[in-house]
Every structure is written in structure tokens, then in C-alpha cells.
Amino acid sequence: MATFISVQLKKTSEVDLAKPLVKFIQQTYPSGGEEQAQYCRAAEELSKLRRAAVGRPLDKHEGALETLLRYYDQICSIEPKFPFSENQICLTFTWKDAFDKGSLFGGSVKLALASLGYEKSCVLFNCAALASQIAAEQNLDNDEGLKIAAKHYQFASGAFLHIKETVLSALSREPTVDISPDTVGTLSLIMLAQAQEVFFLKATRDKMKDAIIAKLANQAADYFGDAFKQCQYKDTLPKEVFPVLAAKHCIMQANAEYHQSILAKQQKKFGEEIARLQHAAELIKTVASRYDEYVNVKDFSDKINRALAAAKKDNDFIYHDRVPDLKDLDPIGKATLVKSTPVNVPISQKFTDLFEKMVPVSVQQSLAAYNQRKADLVNRSIAQMREATTLANGVLASLNLPAAIEDVSGDTVPQSILTKSRSVIEQGGIQTVDQLIKELPELLQRNREILDESLRLLDEEEATDNDLRAKFKERWQRTPSNELYKPLRAEGTNFRTVLDKAVQADGQVKECYQSHRDTIVLLCKPEPELNAAIPSANPAKTMQGSEVVNVLKSLLSNLDEVKKEREGLENDLKSVNFDMTSKFLTALAQDGVINEEALSVTELDRVYGGLTTKVQESLKKQEGLLKNIQVSHQEFSKMKQSNNEANLREEVLKNLATAYDNFVELVANLKEGTKFYNELTEILVRFQNKCSDIVFARKTERDELLKDLQQSIAREPSAPSIPTPAYQSSPAGGHAPTPPTPAPRTMPPTKPQPPARPPPPVLPANRAPSATAPSPVGAGTAAPAPSQTPGSAPPPQAQGPPYPTYPGYPGYCQMPMPMGYNPYAYGQYNMPYPPVYHQSPGQAPYPGPQQPSYPFPQPPQQSYYPQQ
């Protein structure tokens with residue numbers, strides 16, 4: 001009697017998980033680090049796990065189910081850790097409908113989506129399906145088999161119920177029928193009913209009280225009845241499921257009535273006993289008459305009939321209790337011992353996360369935002385200090401300090417100028433600047449080409465998508481490329497803006513270079529040439545040891561100390577490192593969301609508060625020193641002898657000092673620009689890879705969608721058949737009855753029966769046909785046979801009956817036909833009939849029209865009878 005329903009597994013196409021995940025890991029984590037290598041190995045293991053779980057047929061045992069559960073747990077674990085989407089990590093998963101068997105012109109229905117939620121739903125479906133198959137394979141004659149079956153049916157019910165609640169939110173479009181909410185909801189109820197049936201079998205085996213067994217059976221009957229009601233009006237499950245559900249409903253109801261009748265007998269309610277046994281017998285009779293192909297209830301039927309016969313006999317001879325109507329009986333109670341097992345990840349008890357140390361995407365995004373805030377704070381503080389240093393150098397250069405207090409002889413190069421000259425020469429001089437400026441346009445052009453190529457890929461794919469959308473209209477059901485590419489195009493626009501600003505910055509650097517190139521060239525010359533290029537002046541009166549010179553030297557020394565302190569502060573700002581991962585993870589665990597701004601600002605104030613205070617103090621200290629230097633320099637200028645030669649010399653020295661500052665700034669800016677372009681190249685290459693990956697994924701999705709569209713178009717019914725013209729329906733000059741409509745092509749051809757004996761050969765016109773010729777049963781009024789043309793030869797065999805025959809039942813014996821002629825070829829496939837083949841004068845007639853004949857000989861085909 002026990003017939004259990006199990007679910008077929010869905011089939012999928014192979015997907016390489018490792019390649020896109022490894023790309024993301026390499027772009028996200030530092031190159032060459034142990035962390036990156038570990039995650040790359042984990043991605044390879046994940047790809048192997050998918051192949052083991054869904055890429056091959058699975059046996060019906062616990063080990064195969066454990067592999068499926070491990071894969072499901074793993075994809076649930078990585079979902080928050082990787083940005084799976086159509087425009088980031090784009091993985092297209094293709095799954096076939098588990099219940100669709102395909103058609104003549106195409107395979108089974110399948111759906112391809114770039115959604116990890118879709119993959120999760122399909123894998124969980126397979127977990128439930130395999131659990132149902134394992135449960136159905138159990139030996140229910142022992143407690144262990146009953147226990148395993150009940151556990152797996154309840155798990156399958158919970159898994160199907162989980163899919164019902166989550167599938168629509170996980171997918172961006174309608175799912176296939178097998179994972180639609182209606183279908184999985186029905187499957188969940190079927191699995192729950194079978195779990196209840198297992199508990200009923202357990203109670204029966206343990207010989208529990210009949211009242212309890214009756215309640216368990218009645219509850220199982222309700223579950224089966226509800227499942228049957230849900231699916232009988234929807235063509236979603238295989239057809240063989242419906243009769244099994246109906247039979248199980250009746251059988252469980254009969255069991256409930258049977259055990260309740262035993263309870264009634266114990267309570268001396270003999271009339272109720274008979275009424276319940278009669279109802280049980282009727283239910284089992286219905287099952288035996290309608291569903292005997294699916295379930296065997298002979299033993300149970302005999303058991304009920306024996307009990308009913310004994311009860312009637314005892315009641316008729318002893319008790320004489322009135323047999324009540326069924327509607328007057330008290331309803332049987334219900335007791336459920338099953339419930340759908342909720343899906344709580346991890347499901348597998350042996351699960352180990354391959355990416356255990358990887359943080360969720362929300363934490364990664366918060367860390368990226370925190371690092372950006374940190375970089376902004378550090379860069380802002382460093383920029384303030386560098387601007388202050390540049391300002392100080394500019395003020396000193398305009399005052400010709402410290403060269404003014406060093407140049408007392410008027411005919412030698414001041415020591416500060418010599419130091420700056422040696423520094424310029426050591427850094428490569430003007431040749432370094434020339435080389436760096438020459439490289440900038442090449443770097444810029446390379447970046448532009450990468451960006452243009454990336455956007456070209458998007459443009460081409462979008463144009464193709466638009467063309468196909470215009471061609472197929474509403475059939476083209478996927479996200480439009482122009483919507484999908486909006487983030488990428490915004491990113492590309494941002495890169496374009498960055499390049500435009502870089503071009504402007506390059507122009508400013510070149511302008512500065514042209515303005516100060518000659519002075520920098522002079523600063524690169526040897527000391528004798530440099531000294532010769534500087535105008536000499538009359539020896540100034542000795543001011544060494546004067547108070548104003550000593551004050552200036554002290555102020556300049558303090559300013560140098562401030563500059564050195566800034567270098568230390570800059571290093572301190574760059575070296576501070578604090579990992580916010582733990583704080584973000586704690587916030588995510590406690591609140592479910594991360595308030596990144598509040599957490600980051602608080603932590604940055606704590607870590608960098610002291611350093612930023614020192615930066616502001618350094619700026620204020622420099623401001624005071626520069627004011628004092630300017631005041632002291634005014635006094636120094638008044639004391640210094642003034643003449644034209646001295647003024648000209650001082651101007652040249654100022655220009656040389658300014659040239660040094662400009663050289664340092666140019667080299668720094670050019671190196672920064674080169675570094676910027678090289679780093680931008682890496683970013684643009686990643687952007688190009690991202691564009692290339694998504695375009696490739698879209699092309700793959702497009703090909704799958706086109707294939708599905710072709711199959712769906714092929715499955716669509718063709719145009720209505722053209723009605724047969726009137727002149728083809730009967731021979732000329734006759735009114736023979738219309739032949740029966742040929743069988744539809746979906747009906748298997750009926751095996752032909754031996755035909756009736758044919759009538760005797762047609763005699764000459766002066767002799768009548770034999771009145772004793774046999775007539776086939778059911779034939780209509782025969783049309784007169786065509787008269788024999790005088791002088792023509794008689795036919796080589798008996799003429800066939802001049803009346804139509806029904807499909808599959810030819811009414812005449814096969815006679816020699818023209819080469820290639822097959823009178824059954826078109827009739828088997830319901831093809832339209834061409835015009836009647838007219839006979840030539842003097843030609844022996846063909847048999848009467850069974851079906852319209854053919855205008856030309858057809859290729860040889862296999863007929864029902866061998867050709868003679």
C-alpha cells in the first residue's frame with residue numbers, strides 16, 4: 001500500500017565560480033599577501049564544491065545530501081561577502097525545470113539569471129528533492145527507517161516552504177513553474193502529509209491505542225486532501241501525482257474509520273462500528289476501482305471486509321443495534337506529530353566556511369569609507385603643512401634670505417646658493433625635469449585609450465541589446481543594458497573628468513617650467529660659471545656680529561626647526577594605522593546596520609586629534625616667525641649699503657633661490673603626476689576588466705535567451721490547417737461519403753487489423769458484379785465502380801472496394817503500386833491532401849478513394865503492410 005511521492009532534482013549548466021571571485025579578490029586585497037592567496041584557494045574549492053553538488057548525478061544516500069547542504073550553506077555564507085550583481089560580480093546560473101520533459105523541437109524549459117538568490121533557491125530545491133528520494137528509499141519495517149523517513153520528509157517540507165516564502169524576492173522575474181510559490185507550497189504540504197503517514201505507520205507498528213491511530217490517520221488524510229485540492233486545478237506537477245494524492249486521502253480516511261470502528265466496538269457501539277466499516281469499505285472500493293494502478297489495497301480491503309462481515313453477523317444475531325447514518329457519527333479527532341523543519345543556516349553540521357575570515361560586503365564598504373575619511377584627514381593636514389613650508393620659502397626667497405646675511409663680500413657665491421645648486425645637480429638637474437615632462441603626454445594618452453575601449457565595449461553591447469529588444473519586443477525579458485550600465489557609465493564619466501583635470505594640472509606645471517627653466521639651467525652650472533653669472537657688488541661694510549644679523553640668524557634657525565618638525569609630523573600622520581573591522585562587525589551584529597560616519601568620525605578624532613593639534617600649532621608658530629623675520633629684514637636693509645650693483649646682485653640671488661624652490665616643486669609635481677597616471681592606469685585596467693566581464697556575461701545571457709526564444713517559438717502551434725477544397729472531398733461526378741478525419745498526430749497509430757476479403761475481379765460491362773461479394777461492416781453506400789474502357793486490359797488483381805475506410809483499418813489488400821507510392825505516408829502525419837490524381841484514358845483504375853490520392857509518386861516510406 002505504501003507508495004510515496006519523491007521529487008526529481010533540477011539540472012544545471014556548469015558555472016566557473018573561481019574566475020570572477022578570484023578577480024574580485026585580487027582587486028580588493030593586497031597583491032602578494034597571504035590573505036589574498038588564501039581567499040583565491042577558497043574560491044577554487046568553492047568551484048569544486050559546486051561541481052560535486054550539482055554538476056553530476058547524485059546517489060540517494062546521506063553523503064550526497066550532505067554535499068548539497070554544504071554547498072547551500074557556503075553560498076549563503078558568501079552572499080554578504082561578495083557583491084553579486086549584474087554590474088559587479090556577474091555570475092549567470094542556468095537551471096532547467098525539474099518537471100518539464102521538453103518537446104519534439106526543444107529541450108526542457110530553463111531559466112538563466114545573474115542572481116545568487118536564484119542559485120540558492122534551486123540548490124535548496126535539490127536538497128529537498130534528494131531528501132524526499134532518500135526518505136522514499138527507507139525500509140519502513142523497522143524503527144530506524146521510519147525515523148529517517150520522517151526526518152527527511154519534514155526537512156523537505158520546510159525547505160520547499162522556505163523557497164515559497166523567499167523565491168519571488170530572490171528573483172528579478174517570474175521563476176520556472178517548479179520553484180513557483182504555488183508549486184513548492186503544494187510540495188511542502190505533500191511532504192508534510194507523507195511525514196504524518198510515517199508516524200501513522202509507526203503508531204500502527206507499535207500497536208498504539210486505536211483512538212490515537214485514528215487521529216493520526218485522519219490528520220494525514222486532511223493533509224493529502226489539502227494537497228490534492230491545491231494541485232488538481234493547476235498543471236504544475238507530474239500527472240501521476242494526482243491519483244496518488246487522491247488514493248492516499250481515501251486510504252488514510254479509511255484507516256481512520258477502521259480504527260475508530262475498533263474503538264466503537266470496545267465501547268459497545270456496534271451500529272457505529274458497522275457504519276464506520278461500511279464507509280471504510282466504500283473508500284477502499286473507490287481506490288481499488290480508480291487508482292489500483294498506483295496503489296495496492298487488496299490486503300487492507302480484505303481486512304475491512306472481514307471485520308465488516310463479522311460485525312454485521314454479530315449485530316444481526318446478537319446485538320441488533322441500529323446502524324446510524326454516516327452524517328450522524330461524531331467526527332474523528334485529529335492529531336499532528338509533524339511540522340516543517342525551518343531552514344536555519346548552516347543546515348549541515350559539518351559545515352566549515354571557506355571564507356571564514358572574509359568580512360561582509362557592508363563591512364568592506366564601511367572600511368573603504370573609513371579609509372577614505374582617514375586619507376582625506378591625513379592629506380588635508382599634510383597639504384596645510386606643505387603649503388606653509390612653500391609660503392615660508394617664498395617669503396625667504398623674496399627677502400634673499402639667508403643669502404643676504406651670508407653675502408658680505410659681494411663677489412662670491414653665497415653658501416646657501418651653492419647648497420641649492422649642488423642639490424639640483426644631484427637630483428639630475430634640468431634633464432630630469434625635461435624627461436618627466438616628456439613622459440606625461442604618453443601616460444595620458446594610454447589612459448584615454450583604455451577608457452575609450454572600455455566605453456566602446458559597453459556601447460556595442462548596448463546597441464545589440466536595443467536591436468534585439470526592438471525585434472522581439474516583450475519577449476526580450478531581461479534588464480535593459482542602458483539601465484544596467486548606468487553605474488559603469490557614471491564611473492567612466494568620473495574618470496573622464498579626472499583626466500580633464502589632470503590635463504589642466506599638466507598645463508600649469510608646463511607653464512611654471514617655461515617660466516623658470518633658464519634660471520634652473522643656471523643653477524645647474526658649476527660653481528665658477530655660476531659665480532661668473534652673478535653680478536658682483538662693492539664690498540659691503542662689515543655687518544658680521546651686528547645685532548640685527550644675529551636676530552635674523554636666530555629666527556631663520558627657528559624656522560628651520562619648524563620645518564623639520566613638520567617632516568616628523570607628516571611621517572607620524574602617515575604611519576598611524578588602526579583597524580576598524582572589529583568595531584564595524586560589532587555594530588553589524590548588534591544593530592544589523594553600520595553607522596559608518598558616526599563610528600569613523602569618533603575614531604578619527606581619537607586617533608588623530610593630537611597630531612592635528614600639533615599641525616595647527618606649527619602653522620601658528622611659523623606665522624609669528626615670518627612676521628618677526630620681515631621686521632628684522634627691514635632693519636637689515638636700512639643698515640646695508642645700497643647701490644645699483646648690490647641691488648642687481650641681490651635680484652639675481654633671489655631668482656636663483658626662487659628657481660631652486662620651483663625646481664623642487666616641479667620635480668615633486670611631475671613625479672606625483674607620473675605616479676597618478678600609473679595608478680590611474682591600474683584602476684582603468686580594472687574598470688576595463690569589469691566592463692569586459694559584464695559584457696561577456698551579457699553576451700552569454702543573450703545567447704541563452706535567444707536559444708530559449710527559438711525553442712519557445714518552435715513549440716508554438718503553427719497556423720490553423722487550411723480546409724480541404726470541395727473538389728478534393730469526392731470524386732468527379734460522384735457523391736461518395738466524406739472520409740473520416742484522420743487521427744491527430746499526437747495519437748499513436750492504431751495497429752491495423754487484417755482486412756476483409758476483397759470482392760472478385762471486375763467483370764466486363766455486360767456482366768453484373770457478384771451479389772455474394774462480402775461487404776465490410778459499417779461501410780457506407782458504395783459509389784459505382786468506374787466502367788472499364790473497351791479494349792483496355794483488365795486490372796492484374798481484384799479491384800478494391802469503392803468506399804472509404806477508417807484510419808488504421810484499410811479495407812483492401814495491398815496491390816502493386818507505382819514505384820515510391822505509399823498510400824499511408826500522409827495519413828499518418830495528418831498532412832493536407834493534394835488534388836486527385838486523374839487517370840489517363842485507357843489506364844486501369846486505381847482502387848476507390850480511401851483517402852485523397854497524391855499528384856506525384858512519393859519517396860518510399862515504411863507502410864503498415866509489406867509491399868507486394
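Using the three backbone atoms N, Cα and C, a Cβ is placed for every residue, glycine included.
Pulled from Swiss-Prot:
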DOMAIN    3-392  domain 'BRO1'
MUTAGEN   Phe199 to Asp  Does not support cytokinesis; loss of normal midbody formation; loss of CHMP4A-, CHMP4B- and CHMP4C-binding in a yeast two-hybrid assay; no effect on localization to the midbody; abolishes rescue of PTAP-type L domain-deficient HIV-1 p6
MUTAGEN   Leu216 to Asp  Abolishes interaction with CHMP4B and abolishes rescue of PTAP-type L domain-deficient HIV-1 p6
MUTAGEN   Phe317 to Ala  Diminishes rescue of PTAP-type L domain-deficient HIV-1 p6
MUTAGEN   Ile318 to Ala  Greatly diminishes rescue of PTAP-type L domain--deficient HIV-1 p6
MUTAGEN   Val498 to Asp  Reduces interaction with HIV-1 p6 and EIAV p9; abolishes rescue of PTAP-type L domain-deficient HIV-1 p6
MUTAGEN   Pro802 to Ala  Decreased interaction with CEP55
Practice problem: Using DSSP reduced to three states, classify Val498 (mutagenesis position) as helix, strand or coil. | Solution: helix
Practice problem: Fewest other Cβ atoms within 10 Å: which of the mutagenesis positions Phe199, Phe317 wins that one? Let me know. | Solution: Phe317
Exercise. Other Cβ atoms within 10 Å is the metric here; tell me which of the mutagenesis positions Leu216, Ile318, Val498 scores highest.
Key: Leu216
Quiz item: What average pLDDT is reported by the model for the domain 'BRO1' (3-392)?
Solution: 90
Practice problem: Go through the mutagenesis positions Leu216, Phe317, Val498 and tell me which ones have a CA within 10 A of the CA of Phe199 (mutagenesis position). | Solution: Leu216
Quiz item: In angstrom units, rounded to an integer, how far apart are the Cα atoms of Ile318 (mutagenesis position) and Leu216 (mutagenesis position)?
Solution: 32
Practice problem: Write down the Cα-Cα distance for Phe317 (mutagenesis position) and Leu216 (mutagenesis position), rounded and given in Å. | Solution: 34
Self-check item: Whole-number Å value for how far Val498 (mutagenesis position) lies from Phe317 (mutagenesis position) (Cα to Cα)
Solution: 105
